[in-house]
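**Student:** One structure is given below, represented as structure tokens, and several questions about it will come after.
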Amino acid sequence: MRLFREIAANDPGPTGRMKNMKTFTTALATGVLALCPLAALADSSDPIVIPIHNWSSQIVMSNVVGQIFEEMGVAVEFVTTDSQAVYESVRLGDVTLELEVWEGAFGASFRAALEKGGIVDVGDHDAVTREDWWYPMWTKDACPGLPDWKALNDCAAVFATAETGDKGRYLDGPVDWLKHGKERVEALGMNFEVINAGSAAALWAEIGAAEADKRPVVVFNWTPNFAEAVWPGEFVEFPEWVDGCDKDPAVGPNPDALYDCGNPATGYLKKAAWEGMEAKWPDAYAVLTRISFTNPQIAEMAKLVDVDEMEPDEAAEAWLEANEDVWRPWLDG
């Protein structure tokens with residue numbers, strides 16, 4: 001029996017509102033249940049609570065894993081949560097797991113929760129992440145010194161708008177992603193004004209609007225996602241990330257400021273879980289420890305929603321049907 005309660009995602013972008021979860025095709029479901037011995041073992045009948053945030057890969061990945069759990073006979077519930085506060089929710093057991101712990105955006109919140117206890121590190125995905133200031137390649141024509149951040153600052157006037165006056169405009173991620181763009185601008189003495197996008201969709205809209213006339217833009221971006229295949233571009237190279245850059249002013253080029261360096265260029269993408277998950281849902285937890293996605297797989301998940309305009313649950317079903325050779329070994333152990 002399936003128990004499912006859905007709370008719609010609040011992303012105003014192309015992800016839209018999530019529809020009711022759909023089951024796999026009968027053939028696929030039968031194959032999973034027949035070949036997966038985990039399905040016969042008893043996990044708790046209480047639902048595993050999976051959080052939904054405001055970017056597409058996380059929403060689709062959550063649906064992918066949720067559908068796998070449901071086909072194992074485990075109930076699943078999706079809830080919309082803040083992407084920073086979720087680690088406290090996992091720690092307290094209000095949310096069961098988190099599938100995309102990005103080092104640059106959420107590492108600090110994750111570490112703080114680990115120190116308090118109640119949350120466990122369930123391991124890394126194969127994916128390597130980067131999150132930072134980024135520009136499409138046509139921007140380099142207007143600012144040929146890129147990707148050096150000093151060259152970007154020298155070109156600030158190229159990025160000025162009516163909104164920012166004589167300062168360059170940088171479109172950062174949503175406020176809850178805590179990217180500290182304003183602190184970096186101040187720490188490095190940059191002639192830029194930081195504007196926060198309301199959603200991931202607003203970032204893609206900014207790039208798309210600039211593409212027609214090849215207007216130079218600099219925005220927050222990350223990898224993996226679909227954008228790298230649609231708009232070739234580069235990350236701005238800031239002073240290299242050093243541990244402590246966000247905590248100790250002595251670390252980094254400005255001895256009086258924090259956040260005076262770039263984000264990690266080879267960041268982790270982790271999974272986290274409530275420490276009680278293994279005892280309450282041992283079979284599902286065992287599968288979670290084996291789940292690992294690559295950069296191309298995560299980019300494809302985002303593309304199904306952001307480019308192909310599928311609903312997240314439909315995108316998850318399509319991804320699972322096309323990648324049975326990837327996820328079946330997670331079930332078989």
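Just so you know, glycine gets a Cβ as well, placed from its N, Cα and C.
What Swiss-Prot lists as trimethylamine N-oxide binding site is W55, W102, E131, W177, W222, and the listing cites experimental evidence. Under the heading Ca(2+) binding site, Swiss-Prot lists P249, V251, N254, A257, D260, citing experimental evidence as support. One mutagenesis experiment catalogued in Swiss-Prot, W55 to F, is accompanied by this note: Significant decrease in the TMAO-binding affinity. Per Swiss-Prot, mutagenesis W102 to A is noted as: Nearly complete abrogation of the TMAO-binding affinity. Quoting Swiss-Prot on the mutagenesis of F106 to A: Decrease in the TMAO-binding affinity. Annotation of the published mutagenesis W177 to F in Swiss-Prot: Significant decrease in the TMAO-binding affinity; the original residue is retained in the structure shown.
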**Student:** For W102 (mutagenesis position), find which of the binding-site residues E131, P249, V251, N254, A257, D260 come within 10 Å, Cα to Cα.
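**Tutor:** Close binding-site residues: E131.
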**Student:** Applying a 10 Å Cβ distance cut-off over all chains shown, what neighbour count does W102 (mutagenesis position) have?
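**Tutor:** For W102 (mutagenesis position), the count of other Cβ atoms within 10 Å is 23.
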**Student:** How many Å lie between the Cα of P249 (Ca(2+) binding site) and the Cα of F106 (mutagenesis position)?
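**Tutor:** If we compare the Cα positions of P249 (Ca(2+) binding site) and F106 (mutagenesis position), the gap is 20 Å.
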**Student:** Within its own chain, what residues at least 6 apart in sequence put their Cβ under 8 Å from the Cβ of D260 (Ca(2+) binding site), listed in sequence order?
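**Tutor:** Correct list: R184, A187, L188, P239, C245, G252, P253, N254.
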**Student:** Determine which residues of this chain, when W55, W102, E131, W177, W222 are set aside, have a Cβ within 8 Å of the centroid of the trimethylamine N-oxide site's Cβ atoms, and list them as they appear in the sequence.
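**Tutor:** So the additional residues around the site are G104, A105, T129, G173, K179, F220.
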**Student:** Quick check for the class: what is the C-alpha distance, in angstrom and rounded, between W222 (trimethylamine N-oxide binding site) and F106 (mutagenesis position)?
**Tutor:** 13
**Student:** According to DSSP, does W55 (mutagenesis position) fall in a helix, a strand, or coil?
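**Tutor:** SS state of W55 (mutagenesis position) = coil.
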**Student:** Going along the chain, which residues six or more apart from V251 (Ca(2+) binding site) have their CB under 8 A from its CB?
**Tutor:** V242, D243, G244, C245, C261
**Student:** Measuring Cα to Cα across W55, W102, E131, W177, W222, which the record gives as the trimethylamine N-oxide binders, how far apart are the two most distant ones in Å?
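**Tutor:** Farthest Cα pair among residues binding trimethylamine N-oxide: 13 Å.
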**Student:** Return the member of W55, E131, W177, A257 nearest to F106 (mutagenesis position) in space, with distance defined Cα to Cα and candidates limited to these recorded positions.
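**Tutor:** The smallest Cα gap between F106 (mutagenesis position) and any of the recorded positions is with W177.
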**Student:** Tally every other Cβ atom lying within 10 Å of the Cβ atom of W177 (mutagenesis position).
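**Tutor:** Within a 10 Å radius of the Cβ of W177 (mutagenesis position) lie 24 other Cβ atoms.
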**Student:** Quick one: Cα separation, E131 (trimethylamine N-oxide binding site) versus A257 (Ca(2+) binding site), in Å?
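**Tutor:** Spelling it out, the Cα of E131 (trimethylamine N-oxide binding site) and the Cα of A257 (Ca(2+) binding site) are 21 Å apart.
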**Student:** W55 (mutagenesis position) to A257 (Ca(2+) binding site): how many Å between their Cα atoms?
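**Tutor:** Pair distance, Cα basis, whole Å: 30 Å.
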